[in-house]
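Looking at Swiss-Prot, you'll find the mutagenesis H92 to A noted as follows: Prevents formation of functional zinc-finger 3; induces drastic decrease of DNA affinity and complete modification of DNA binding specificity. Mutagenesis annotation in Swiss-Prot: H227 to A, described as Prevents formation of functional zinc-finger 7 and inhibits DNA binding; No proliferation and transformation of cultured cells; the structure shown retains the original residue. As a published mutagenesis entry, K244 to R appears in Swiss-Prot alongside the note: Abolishes single and double sumoylation; nuclear localization conserved. Increases transcriptional activity and inhibits repression domain activity; when associated with R-263 and R-353. For the mutagenesis result K263 to R, the note given in Swiss-Prot is Decreases sumoylation; Abolishes double sumoylation only; Nuclear localization conserved. Increases transcriptional activity and inhibits repression domain activity; when associated with R-244 and R-353. What Swiss-Prot says about the mutagenesis result for T339 to A is this: No effect on transcription activation capacity. Under mutagenesis, Swiss-Prot gives S340 to A with this note: No effect on transcription activation capacity. According to Swiss-Prot, the mutagenesis experiment K353 to R carries the following note: No effect on sumoylation. Increases transcriptional activity and inhibits repression domain activity; when associated with R-244 and R-263.
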Amino acid sequence: MATVIPGDLSEVRDTQKVPSGKRKRGETKPRKNFPCQLCDKAFNSVEKLKVHSYSHTGERPYKCIQQDCTKAFVSKYKLQRHMATHSPEKTHKCNYCEKMFHRKDHLKNHLHTHDPNKETFKCEECGKNYNTKLGFKRHLALHAATSGDLTCKVCLQTFESTGVLLEHLKSHAGKSSGGVKEKKHQCEHCDRRFYTRKDVRRHMVVHTGRKDFLCQYCAQRFGRKDHLTRHMKKSHNQELLKVKTEPVDFLDPFTCNVSVPIKDELLPVMSLPSSELLSKPFTNTLQLNLYNTPFQSMQSSGSAHQMITTLPLGMTCPIDMDTVHPSHHLSFKYPFSSTSYAISIPEKEQPLKGEIESYLMELQGGVPSSSQDSQASSSSKLGLDPQIGSLDDGAGDLSLSKSSISISDPLNTPALDFSQLFNFIPLNGPPYNPLSVGSLGMSYSQEEAHSSVSQLPPQTQDLQDPANTIGLGSLHSLSAAFTSSLSTSTTLPRFHQAFQ
């Protein structure tokens with residue numbers, strides 16, 4: 001059996017004790033058994049002594065791995081704390097002003113500005129406010145130094161320079177001269193000394209002339225970040241407030257269900273060239289449909305009509321009538337009738353050629369027979385006069401819109417060849433609806449209508465322009481095909497002359 005010496009029992013018990021997280025009141029702090037050989041400081045661990053030794057050698061083994069960052073640190077903890085500044089996420093938020101910070105100590109220093117018990121000191125000469133009395137007295141001393149007065153405003157002592165006066169003001173701020181830090185970091189290019197290495201690096205821009213901080217509003221450059229921040233608050237305060245108030249997701253100008261006048265909706269579209277309109281990707285609520293009617297009639301079972309605003313190039317955005325403001329409702333000059341041809345909106349990602357084909361298939365399916373054509377033509381002759389009279393009233397309102405002309409001109413290029421798409425257009429189209437013309441309106445008189453009904457040409461040749469593959473020439477032939485097929489029906493007289 002093993003024997004245990006009573007004298008060693010206490011040592012065994014001490015080694016078996018589980019170390020507690022908190023020290024008791026009677027216990028003293030751990031001894032600093034690791035003194036520095038170069039100074040009088042001592043530390044309680046080898047790691048802290050090693051970190052301290054870097055202050056004597058100038059070594060900084062922990063370097064930042066970012067490409068444009070040249071900072072290095074004496075400990076791994078300080079490097080990790082610095083790496084948070086390269087992250088776009090700021091996790092520490094102020095509860096008073098919602099300002100975000102990368103580090104917790106920066107937030108803690110910022111919270112002192114929101115202390116309600118702290119009085120502010122306002123300068124009567126320039127109106128600036130200061131949170132600390134020391135900063136306020138320094139500011140007053142600067143005003144006195146600029147005027148040539150180097151006397152202390154508290155004890156009326158005179159000094160030889162402004163720097164000595166500012167050092168003296170610290171004694172009146174409740175700080176003893178012994179507690180003042182030593183400026184042990186000296187600049188390599190001048191005699192100035194600073195408290196920290198950070199202040200030295202910030203001062204170096206005076207000698208290097210580097211200006212790495214660019215203002216995003218006026219392209220002015222600065223050597224220090226605090227100078228850029230001061231410039232932004234002073235010169236671009238309105239821009240900063242505008243950025244804070246804007247939402248994250250900007251509204252698309254073509255977003256539907258917005259009660260905006262149609263004229264206002266057309267402005268952002270009309271300001272764009274046609275090449276940008278063709279290359280711009282459309283949202284799911286905006287379809288490219290060259291043959292959409294401006295108004296889509298619903299079923300007659302009491303359902304409300306859905307208004308479709310006709311944009312240039314046939315871009316349509318359905319707007320519910322309930323969501324439109326009463327002041328924005330359109331006054332329809334021509335009522336809905338059986339000639340309102342309802343066209344189904346194509347799928348979201350259907351190409352342009354597929355849209356035209358599906359539309360033409362619907363036209364072929366909805367065209368009446370030849371016998372019904374003759375009956376429709378005879379009945380349309382009877383009701384032609386009142387229709388012409390109603391159109392004559394709006395002759396001044398209906399004209400070729402400038403928007404359609406300005407958009408069709410850039411499309412007259414050889415690159416946009418849609419001639420193959422129009423080869424299979426049927427000769428028999430739906431009856432003419434004055435509302436389906438959209439923005440392409442024409443004006444004519446009543447006397448011209450009777451003469452043109454009886455003397456319509458069978459077909460008109462295309463405009464022989466090699467550069468204009470599509471444009472007014474193809475639209476001219478397309479309109480002639482419809483007018484020749486409908487003969488004396490309710491088509492608009494001299495429809496082809498509007499595109500000559």
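The backbone N, Cα and C atoms fix where each Cβ goes, and this holds for glycine too.
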May I ask for the distance between H92 (mutagenesis position) and H227 (mutagenesis position), taken between their Cα atoms and rounded to an integer number of Å?
24
Ten-angstrom check, please: count other Cβ atoms within 10 Å of the Cβ of H227 (mutagenesis position), all chains counted.
16
Within 10 angstroms of the C-beta of H92 (mutagenesis position), what count of other C-beta atoms is obtained when all protein chains are considered?
16
